[in-house]
Amino acid sequence: MEKSTMSAILLVLYIFVLHLQYSEVHSLATTSDHDFSYLSFAYDATDLELEGSYDYVIVGGGTSGCPLAATLSEKYKVLVLERGSLPTAYPNVLTADGFVYNLQQEDDGKTPVERFVSEDGIDNVRGRVLGGTSIINAGVYARANTSIYSASGVDWDMDLVNQTYEWVEDTIVYKPNSQSWQSVTKTAFLEAGVHPNHGFSLDHEEGTRITGSTFDNKGTRHAADELLNKGNSNNLRVGVHASVEKIIFSNAPGLTATGVIYRDSNGTPHQAFVRSKGEVIVSAGTIGTPQLLLLSGVGPESYLSSLNIPVVLSHPYVGQFLHDNPRNFINILPPNPIEPTIVTVLGISNDFYQCSFSSLPFTTPPFGFFPSASYPLPNSTFAHFASKVAGPLSYGSLTLKSSSNVRVSPNVKFNYYSNLTDLSHCVSGMKKIGELLSTDALKPYKVEDLPGVEGFNILGIPLPKDQTDDAAFETFCRESVASYWHYHGGCLVGKVLDGDFRVTGINALRVVDGSTFPYTPASHPQGFYLMLGRYVGIKILQERSASDLKILDSLKSAASLVL
């Protein structure tokens, strides 16, 4: 056989094997209605017992809390306490169109999107619904940057990490259909040098790719709440409208979390205790988790004492090292209407991550979408090009606005661009956006045939015309900054937690959510946090199994001595 023929056969076999591997790793969900089977074990907190006991009490039914609960329920009794409502109360969260709609709805204290303004003066939001932020976000799904694992302070089992991603993906992650504006965006990224072209991939790699979505191809949202369906319904109970006010501690043997106090929507107090070998696991998110620890007396001693909060354990870094990835952007108003699209195409570089989507016009500003309420609104269809600074290195802190009421959101400050490396990365990212705007792919969307970044009808602050003027770009970055809604930190591994996510100095208390790391794990982090809940759940099951085997071996040894 000729060498050329043999080479061709080997190439075909290689591609075939790669396809099989790819298909096996990325076994994704199929389009379906949002699965509410879990409603059979979900209750309003008013219907829960005033005092109950469980193996595990999970505070927060969000992006990490739901997969964590489902996993632990495979063997143990689990109670999930979620302060928000069921998604069925707000059907608009279940559609792609609902992303903007829910940001537009006034916050009445019950809506799934809770509004807050950081002390930086930037509008922001957090989830207040079962499923957490995974049910109000833009639906972008990606696996984490693999480089974060070695720097995390956690001894990861990478085979288990990958298996856990698949567990999530085969239920709520979809390969998106082709969308016209996303195709234009992909062409522009490649023309602007964001290489290589990865095609469709869930992996975080430098270059341009189509990534996964938690919106299926009918526009139905899928989210963390559906992962509850993978649990053991006989062992799992979910309480909504349950505001956890404090963690209960005992001192024998050693400082130990023994349960929580929570109130239902009528203001009635309830207590949920954990059984022997059980745990309280806080998954209330970057804002809610450090807030609850502080209210429970776990935090900086002098600070807690100044608020007359009894100090249970001095933990100086609770509420510290709070980060938020800045979002800077450009909006263009094309001369002709464009169809609305969700984000499915990503441009990944070392220092910044970028994407674009197209939208219909609106007359009510979506809260947090633009830097402030005074930002101009689009009167026609528009395209939004966003750049996210990786990391970031800048950080702030969280403090209590109320020393007794968990329903009062705390003060947060992120100190955007206080670290000049972040500012430099923003400048580089926005220059890349300038290169995108200068591509042939985007010429049809100009209103005038002008060179470079000129010729577009820009909504809001325009990019500097001179791509070499770093000072002008720095000013642009500071003046146009908004939140990417990817805030994180406040209860870091290595500062507050050990490598198994246990709060150091306290038995039977863990934290599993976005408060645990000082950097964003990917361009869009929900994939990592969904994985994290399942991963830690499996690790806990393994710990319990190993402990039980050790006890059994001890009993066998004792019995053999007697005999």
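The backbone N, Cα and C atoms fix where each Cβ goes, and this holds for glycine too.
Every residue here is the original one, so none of the noted swaps is modelled.
As given in Swiss-Prot:
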- 63-64, 82-83, V129, T133, 137-140, V244, 485-486, G514, 525-526: FAD binding site (BINDING)
- C355, Y484: substrate binding site (BINDING)
- H486 to N: Loss of 95% of the catalytic activity (MUTAGEN)
- H486: active site, proton donor (ACT_SITE)
- H524 to N: Loss of 95% of the catalytic activity (MUTAGEN)
- H524: active site, proton acceptor (ACT_SITE)
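Structure with Swiss-Prot features highlighted.
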| residue | record | DSSP class |
| --- | --- | --- |
| T63 | FAD binding site | coil |
| V129 | FAD binding site | strand |
| N137 | FAD binding site | coil |
| V244 | FAD binding site | strand |
| C355 | substrate binding site | strand |
| Y484 | substrate binding site | coil |
| H524 | mutagenesis position | coil |
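For the pair formed by H486 (mutagenesis position) and G139 (FAD binding site), distance between Cα atoms is given as 13 Å, rounded to the nearest Å. The shortest Cα-Cα distance between G139 (FAD binding site) and any of the recorded positions C355, Y484, H524 is the one to H524. When each of the binding-site residues V129, V244, C355 is scored by how many other Cβ atoms sit within 10 Å of its Cβ, C355 comes out lowest. Straight-line distance linking the Cα atoms of E82 (FAD binding site) and H524 (mutagenesis position), rounded to a whole number, equals 23 Å. Take the CB of H524 (mutagenesis position) and look out to 10 A: across all protein chains shown you find 25 other CB atoms. Within the same chain, the residues at least 6 positions away from N137 (FAD binding site) whose Cβ sits under 8 Å from its Cβ are F99, W485, Q526, listed in sequence order. Closest to T63 (FAD binding site) in space, going by CA atoms and restricting to the recorded positions C355, Y484, H524, is H524.
Of all the recorded positions listed here (V129, V244, H524, P525), H524 has the Cα closest to the Cα of C355 (substrate binding site). When the Cα of H524 (mutagenesis position) is compared against those of the binding-site residues V129, V244, Y484, the shortest separation belongs to Y484.
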